[in-house]
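*Asks:* Before I ask anything, here is the structure I am working with.
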Amino acid sequence: MFPHLKGHGQRVNLQLLQEAACRELLQQLDRIEGSKVIVLDETMIGPLDLVTRPKLFADRGIRLLALKPELHLPREVANVVYVMRPRVALMEQLAAHVKAGGRAAAGRQYHILFAPRRSCLCVSQLEVSGVLGSFGNIEELAWNYLPLDVDLVSMEMPNAFRDVSVDGDTSSLYQAAVGLVQLQRLYGRIPKIYGKGEFAHRVWEHAKQLGRDERTLYNGDKGVVDQLILLDRSIDLLSPLATQLTYEGLIDEFYGIRQNKLTLPAENFPSDGALPGGGGSGPRVEESQSLLGDTEKKTILLHSGEQLYAELRNKHFNEVTKLLARKAREIHVQMHATSQDKSVQEIKSFVENLLPQLMAQKKATSEHTAIAGLLHEQVNAVRFADDLAAEQEFMVCADIDKPSAYIEDLIACRVELNRVLRLICMQCHAASGFKEKLLNHYKRELVHVYGLEVLLTISNLEKSGLLHLQTESRAYSVLRKTLHLTVDDNVEIEPKDISYVHSFYAPLTARIVEHSLKPLGWQTLKSQINNLPGPTFEDFQAQLVGIGGRHTVTTVSEGSLLNVPRVVLVCFVGGCTFAEIAALRFLAAQEDNNVEFLIATTKVVNKHSFLDSLMSS
């Protein structure tokens, strides 16, 4: 169903995770007899697409609908199955929908599948609303980590960092721990665990306790994953705020990639001609219309199963335009090669076999050229260049202890608040906090222009650690030098260092992982990252020597074990960016490292979505 998840030579087969999630859903549906429709909370539409295809429901005669106030259900349907996030705020809408449906069709049965777990608060709210008796089954789908790509899984919880740091809701930490146990159930016990940060430590403590409860499932079974690195988002708040300069990162920042899908106005793309044959590797338009879709929009799938995108995604944007131009020339040469010296049989073979592939490659190149063109307009805008210059000055600690003239100009011009706050937070992080006088100066300026309500947002930023008073440690300034977070002579095309993802800044999280790969790396690293917030921890799980992982792709002899890359699971608690992911993929591509990464995150974020989650009420 999702062949791109298996990968080529990957030791961790994420198809197993997808199949387990799909199987769990079907088992729940099969327990419900009679005709049925599935009504989805809007935040569950994307996750559902990650584990199954619409055809699977069509084959079973099940319709998919989005939960909206104006939704009317078919009268003949006997069962309505709601698939929802366990959010109390949704229960009022759900109760109203059930009451309206009950009046329209007597005898109809309702069911709820909460993902990733059942909520007692939600059930209590349904009871208060007087509709609890209408529900036959109230179950849960243990969808913790969902596979986005061959090396990437996500909990799809965009507010996880805010929930924990601002609201004090630690349920996402528990779910991350449950997800780690689930991964070990599928792929075997992870023997070595390293981590940094308070929330990361709490995730591991939960996972360890849950693992003890499930000891019989994988006791002593050394799995395919050799090492786990847990990183708390709060140890590096600069990277999620920084402008990403990889192709994938820029797409996400300007247009948003949601569950591997990019949706843009169809007018931006060349019309789709009929392609001979069925082969090719171009970006595939999703077969089914999105439940929230717009017929004037075009949706393109972006994952490693699309060959051209896999080649472009982690490149610096300056390299992408050159690669696309070269690819277009190559296709043109192949398609217009002279046929004078070819036999009829050779021409027939070309038309039947090679031509469909070339047409698909041409379509993919054309579409990505259109996307790159849209990005080029954004990147060449004056505001983009000015903002980038300002944040890069902060990254090298230039004039970080006094008010920024650029930020003050933005405030005076009353630009959008997010844009101003992002730069203020970046300056604060680079300075390891503001002196009280400087922090109060910015607060006064913001209140004067944006009103008193801005203080509520500032309070959230202070609770989350994005704004705070200066500490004596000067952690960022020290780490910038000891871990080489900024590289002056960085190369963007065919780079030699991970700093290319931000042109000259290496994400701290990725640099920590890079150093941990070295012999005695974590032991050496501990003293360097000691000034970062939260504990530095390590743990080891008992294993039986010589027992292979239960889901390795290939079986290797003892003599060849040294040539097999070690598998490192890097888990971001609080979200990570595509730039950080690109940096880890760059490290995995270096032969000297002999490593394969599996990346887990609560959500893939960018500078806009990360800050927005903290600003919402």
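Using the three backbone atoms N, Cα and C, a Cβ is placed for every residue, glycine included.
As the structure is a computational prediction, the values presented were derived from the model and not from experiment.
For reference, Swiss-Prot lists these features for the protein:
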MUTAGEN   L26 to V  In car-1; irregular clustering of early endosomes; when associated with V-249
MUTAGEN   G249 to V  In car-1; irregular clustering of early endosomes; when associated with V-26
*Asks:* I'd like the number of other C-beta atoms within 10 A of the C-beta of L26 (mutagenesis position), please.
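*Replies:* The answer is 14.
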*Asks:* Please report how many Å separate the Cα atom of L26 (mutagenesis position) from that of G249 (mutagenesis position), as a whole number.
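*Replies:* Spelling it out, the Cα of L26 (mutagenesis position) and the Cα of G249 (mutagenesis position) are 35 Å apart.
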*Asks:* Measuring CB to CB from G249 (mutagenesis position), give everything in the same chain under 8 Å that is also at least six residues away in sequence.
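*Replies:* Looking at Cβ-Cβ distances below 8 Å from G249 (mutagenesis position), excluding near sequence neighbours, one finds V501, T577, F578, A579, A582, N606.
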